[in-house]
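So the structure is just underneath, and the comments pick up after that.
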Amino acid sequence: MSNKLCQLCNERRPALVRPKTGQKICKECFYYVFETEIHNVIIENKLFVRGERVGIGASGGKDSTVLAYVMKLLNERYDYGLELYLISVDEGIRGYRDDSLDTVKRNQQQYGLPMKIVSYADLYDGWTMDNVVARIGTKNNCTYCGVFRRQALDRAALSLDIHHLVTGHNADDIAETILMNLLRGDVARLPRSTEITTQSDSSPTKRSKPFKYSYEKEIVLYAHYKKLDYFSTECTYSPEAFRGTARAMIKQLENIRPSSILDIIYSGESMQLASSVQEQLPQQTTCERCGFISSNRICKACMLLEGLNKGITGLGLGSDRKTKKLQSQIPACAE
């Protein structure tokens with residue numbers, strides 16, 4: 001076998017070194033193994049049911065753009081029989097989200113998929129992330145955005161009678177989350193952070209991660225070679241410092257041992273919670289104010305909104321004891 005030919009087909013010249021395996025392969029073989037591995041993950045985990053409506057969380061970034069492209073491709077190639085929709089959230093970040101939404105709109109035309117866009121301003125008393133950051137600064141802004149975004153996706157999905165969302169979380173993201181939970185000693189969150197599909201009894205939608213075992217570098221390479229239209233600028237408001245530290249550690253490990261990302265995921269999957277720890281997890285119910293999932297009487301989104309509207313920064317960000325005390329002072333119905 002010539003070392004100048006693709007190590008998989010032995011016919012074409014290699015175009016890249018595959019990050020996950022170190023193999024020198026051609027573009028055609030890379031497309032095939034990348035797409036086939038995702039298909040196998042979908043089938044082995046029985047992610048979808050024929051005839052199901054599935055919402056694709058679309059931000060315009062590389063992960064969600066490749067996800068939309070691959071989901072459409074595999075749905076047609078293997079006849080999954082799914083109804084696919086793009087769902088996007090406008091957080092209200094001028095100079096970032098407005099530009100990325102333009103990318104999502106182009107993707108909608110390119111892929112021919114129906115699309116739904118919801119905004120923080122419409123859902124949360126006129127609050128945008130620009131307004132939130134102007135009020136609280138950048139210390140906890142990612143917490144606000146994460147809580148609001150999750151509920152916004154739920155609301156958009158329900159408006160389309162969708163009860164299953166797929167997101168572009170990749171292997172790197174999951175490995176980072178596992179590492180963060182371990183460093184915090186938060187083992188109770190390990191099962192949820194490693195599951196490919198998550199849903200609680202009272203959640204309106206379940207969420208799946210078809211890219212659970214897909215490396216970020218390979219997603220970037222796929223988008224590059226396929227010439228996909230995506231928005232590459234990072235969020236204006238810097239990511240959470242702790243996650244950034246975990247990300248740097250993951251990258252260092254990957255440089256030394258490419259399999260480290262999957263090794264961390266497999267390790268997280270193998271860790272089992274003791275029954276005593278499981279019993280300590282909060283029981284999930286629905287928020288008395290907005291009706292969405294919550295482990296408390298008032299959900300975190302409503303708590304955060306209450307703080308913003310009353311000028312009490314940090315409301316809903318403290319310890320469970322402090323949060324529950326504050327919740328007892330909040331009426332179930334908005335004033």
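Yeah, the Cβs are placed from backbone N, Cα and C, and that goes for glycine too.
Those substitutions? Not in this structure, it's all original residues.
C142 (mutagenesis position) falls within a helix when secondary structure is assigned with DSSP. The note that Swiss-Prot attaches to the published mutagenesis C142 to A is: No thiolation of tRNA(Lys).
The annotation that Swiss-Prot gives for the mutagenesis experiment C145 to A reads: No thiolation of tRNA(Lys). All protein chains shown were included, and the count of other CB atoms within 10 Å of the CB of C145 (mutagenesis position) stands at 21.
Its Cβ placed at the centre, C142 (mutagenesis position) has 18 other Cβ atoms within 10 Å.
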